[in-house]
Amino acid sequence: MRLSWVIGGAQGTGIDTAANIFGNAVASAGYYIYGNREYYSNIKGGHSYFSLTISDKRVRSNTQKIDILVSFDAETVFQHFYDVKDILIYNKAVETTKIDAVQSMEPELAERIKDFLTKQGYETTVKGALEYASKNNVTLIPVNYDEIAKKVADEMKVPLSVTERVKNIVGITISYKLLGLDVNYLIEAINSTFKQDLYRKMNELAVKDSYDIVESRYNLKPSSKERRRFWLDGNTAVAIGKIYGGVRFQSYYPITPASDESVYIEAHQDVLMEDPITGDKKKGTIVVVQAEDELAAINMAIGAALTGVRAATATSGPGFSLMVEGLGWAGMNEVPVVITYYIRGGPSTGLPTRTAQSDLIFPIFAGHGEFPKIVLASGDHAEAFKDAIWALNLAEKYQTPVIHLVEKTLANSYSTIPYEELELDKLKAERGKIVESGDISYKRFKFTEDGISPRAFLGKATMYYTGDEHNEEGHISEDVVNRTMMYEKRMKKLEVADKEIPEESRVKIYGDLNSRNLIITWGSPTGVLRDILEESNFDFTLLQIRMFSPFPKNLVSKLMEGRDKIITVEGNYLAQTSLLVKMYTGKDVTNSILKWNGRPFLRDELEEALIKVIKDGEKRVVLNGGIYTSME
């Protein structure tokens, strides 16, 4: 069973909260869920929607087509009616609204929809869109949201303005009744979200007053399997990973989609802190600093790392661009700092609230000069949690910056994660070569066989840090022999990491290893491809790259042997993964499936693309799934 549910309305009206309540309630009934939220880069007024896929099996992707659409305004109907295939719940009050009256809709999109409705012989109104949907066998459910909100206000004896947002509860209640699940799961989800008795009572009344509007359509039954699962998004997964992994300093400058991670850490600051020397634990607080800009954020994190605490920062494309100078300083001074890089659409401000995979080559080679950095890329929420810990361990073990890549899709999507996938029993801190103190002979940058020097913390020994080239003590030096040796010392750490980190841990492989087709991907497209691999008849080996620096060149090269087609699937124009594969292995990728319109890969569009590539032999397929790009 697989069911697609979408809720949409004006930004700032509680769409995200309503979707999370609904998702929580469905997950509590034992179902797996994958959800993604899309929103405009303004605070209020633009169209916001949340897509959920519900399944009795593990699910990792959404589709273009929608089984149930819950809409509260005219724009949601216009934006999504074409993709609804079963049920459309709409606000009866907006039936006569003309598309030209929807001021928040982008004019290009409005023109496409008007043109489509006109050619199909319908009015360019909500009514016309609904008639088109009805003709295509969609069941329409009109709802008088204002009437129910007024009824609740009268029962609670509060102003109507207070009950305005119960309309969202009405929409998800009708949806829940259509699924046929026990309403008590929904009540529990509401009460776990709202803590004030007024709002709990108000929303419970909204459930009671709207539950009987429809009859059950899908008759889902609660799962009998008792399993511990988490329901969380990517930002939260990374934040929890950092907390669990022992981060003690987090700096940031607000930027979408990175800020939510730091906000979560700030709200959960009280932790047990472990002394890096003695191992003793005591209660403490994570320091979270909202800096004045990204330059300050990276330099604060570097300073904190020098004192011996696990330190990190989080940012996105424009912010990372500002951090590059600080990143180079950290590379020169072998500072174990972690940067969580949330990738969004660029260049410049670009698409602040939309996804991309265009920042892949950039972080690997960011900074002038050459210095080692480790670059990780998470593919799902469990990996995001574990990689946050892995990044902290790698940074301290190899005394080098670590960049953790998380796309906006992963950051702002939600999923149910089985408890065992987090592998908590396997997670531990690795702090590398730490010395308690140093005497007058201590050399912070001492030449060693593996390039990694014993690390003392500020205040524990005499040491010098500078952006200039330096000798073993840290004093500035332009001596040619020292320059060669110190340069090699730094770069050797990446070579050592390449030898010590098993290549098998830097990739994941799914499917039949003997398939004639190899798909190489990274990040969130992995989940879409895994769903296709498990539930469709496509024949391919799926290779997910989890670490780009050091690159797992030997394993990737071996997996490329004897294939008819080697295909990259990624969210950028240049097929950057194929460029890296060529650079590190000397072998060519034969085909690419690409997308850069700011929206995530959707399962149905990717299945169509695979047919074009695997069966028809197309070399390059560009996807454009989103709103009304599939209109004929």
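Each residue, glycine too, has its Cβ placed from N, Cα and C.
Nope, none of those substitutions made it into this model, it's the original residues.
Computed from a predicted structure; not experimentally measured.
Under DSSP, R344 (mutagenesis position) is assigned to a strand (E or B) in the three-state scheme. The substrate binding site annotation in Swiss-Prot covers T256, R344 and rests on similarity to another entry.
Just so you know, the Cβ of Y253 (mutagenesis position) picks up 24 other Cβ atoms within 10 Å once every protein chain is counted. The annotation that Swiss-Prot gives for the mutagenesis experiment Y253 to F reads: Significant decrease in the catalytic efficiency, while the affinity for 2-oxoacid is only slightly affected.
Under DSSP, Y253 (mutagenesis position) is assigned to coil, being neither helix nor strand in the three-state scheme. According to Swiss-Prot, the mutagenesis experiment Y253 to A or W carries the following note: Loss of oxidoreductase activity.
Looking at Swiss-Prot, the entry for mutagenesis of P254 to G says: Significant decrease in the catalytic efficiency, while the affinity for 2-oxoacid is only slightly affected. Using a 10 Å Cβ-Cβ cutoff, P254 (mutagenesis position) registers 13 neighbours.
The C-beta environment of I255 (mutagenesis position), restricted to residues of the same chain at least 6 apart in sequence and closer than 8 Å, consists of E294, T315, S316, P318, G319. Per Swiss-Prot, mutagenesis I255 to L, M, S or V is noted as: Significant decrease in the catalytic efficiency, while the affinity for 2-oxoacid is only slightly affected.
Close to P257 (mutagenesis position) in the fold, though at least 6 residues off in sequence, lie N235, S316, Y342, R344, T353, K408, A411, N412, each with a CB less than 8 Å from its CB. Quoting Swiss-Prot on the mutagenesis of P257 to A, G or V: Loss of oxidoreductase activity.
Record note (Swiss-Prot), mutagenesis R344 to A or K: Loss of oxidoreductase activity. The unchanged residue is displayed.
Under the DSSP three-state reduction, T353 (mutagenesis position) is assigned to strand. The mutagenesis experiment T353 to I or V is recorded by Swiss-Prot, whose note states: Strong decrease of the oxidoreductase activity with pyruvate, 2-oxobutyrate and 2-oxoglutarate.
Counting every protein chain shown, the Cβ of T353 (mutagenesis position) has 20 other Cβ atoms within 10 Å. Cβ neighbours within 10 Å of R344 (mutagenesis position), excluding its own Cβ and spanning all shown chains: 27. In sequence order, S41, S316, R344, P352, T353, K408 make up the list of same-chain residues 6 or more apart from T256 (substrate binding site) whose Cβ falls under 8 Å from its Cβ.
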